[in-house]
Amino acid sequence: MKYHSHIENLDEDGYTQLDFSTQDIHKRPRGSEKGSQAPSSPWRPIAVGLGILCFVVVVVAAVLGALGEYGHNSGRNPEEKDNFLSRNKENHKPTESSLDEKVAPSKASQTTGGFSQPCLPNWIMHGKSCYLFSFSGNSWYGSKRHCSQLGAHLLKIDNSKEFEFIESQTSSHRINAFWIGLSRNQSEGPWFWEDGSAFFPNSFQVRNTAPQESLLHNCVWIHGSEVYNQICNTSSYSICEKEL
């Protein structure tokens, strides 16, 4: 029998030197242990860059627009600014007539299509005249003066159709009376219109409201559908008329 010696590479003391060489050990690729990773997309950095570029462009455009608007406003000289402000105030400033006059809605404004073009604002057109129902209290003389300042006169009723129109307006304000352009110089004297023409009781009658001892009821107002004489210094509303 032959013995095969398996003792190799003995050192000086007789110990066997073990060879742990890793030449025969084959390591698996790292990718096989953890699994292969998908390569990253080459378009991702490009998309991110384009997004940042667009954002920068929008910001720059907004800043330039704001600077341009500021420069345009600051470039206007003081005189132009003052003129602009003054024109704006004039456009929004209410007129004297709009402050003094108040006009109630009426049937005539509905039947005639509102305030007609030939008449001024707050005036109502009927026939060949414009009428203003003034709701600022005044005496007969003060009302006459007020209508004259507007280029008109106190109401003069020429016929029954005109009286029906006026009655349709005043009937909706039965608690109020309106001065008209009819007066007389003395008690029991004849009535005259403001233009000096005589009054003829064809369309209406003037009812007497004065006691026997009073001599001051020398002016006329219309109250609802009735016409009365009254003291001229009494404060009341009025009706102005202007022919077209």
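Residue 1 is the first one shown; counting continues down the chain.
Every residue gets a Cβ built from N, Cα and C, even glycine.
Look at Swiss-Prot and you will find 126-241 tagged as domain 'C-type lectin', backed by sequence analysis. Looking just at the domain 'C-type lectin' (126-241), the mean pLDDT is 93.
For Arg145, His146, Cys147, Ser148, Gln149, Leu150, Gly151, Ala152, Glu194, the entry in Swiss-Prot reads (1,3-beta-D-glucosyl)n binding site. Within 10 Å of the Cβ of Arg145 ((1,3-beta-D-glucosyl)n binding site) there are 12 other Cβ atoms, across all protein chains. Arg145 ((1,3-beta-D-glucosyl)n binding site) falls within a helix when secondary structure is assigned with DSSP.
What Swiss-Prot records for Lys156, Asp158, Glu162, Glu241 is divalent metal cation binding site. Long-range C-beta contacts of Asp158 (divalent metal cation binding site), restricted to its own chain and to partners at least six residues apart, with a cutoff below 8 Å, are absent.
In sequence order, Trp140, Ala177, Phe178, Trp179, Ile180, Val227, Tyr228, Gln230, Ser236 make up the list of same-chain residues 6 or more apart from Trp221 (mutagenesis position) whose Cβ falls under 8 Å from its Cβ. According to Swiss-Prot, the mutagenesis experiment Trp221 to Ala carries the annotation: Loss of glucan binding. Abolishes activation of NF-kappa-B.
Mapped onto three states, the DSSP output places His223 (mutagenesis position) in strand. Record note (Swiss-Prot) on the mutagenesis of His223 to Ala: Loss of glucan binding. Abolishes activation of NF-kappa-B.
Taking a C-beta cut-off of under 8 angstroms and a sequence separation of 6 or more, Cys232 (mutagenesis position) has the following same-chain neighbours: Ser139, Trp140, Tyr141, Ser183, Leu216, Asn218, Cys219. Listed in Swiss-Prot is the mutagenesis experiment Cys232 to Ala, annotated as follows: Abolishes cell surface expression.
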10 Å Cα neighbourhood of Cys147 ((1,3-beta-D-glucosyl)n binding site): matching recorded positions from Lys156, Glu162, His223, Glu241: Glu241
Of the recorded positions listed as Lys156, Glu162, His223, Glu241, the one whose CA lies nearest the CA of Arg145 ((1,3-beta-D-glucosyl)n binding site): Glu241
Separation of alpha carbons, Gly151 ((1,3-beta-D-glucosyl)n binding site) and Glu241 (divalent metal cation binding site) (Å): 9
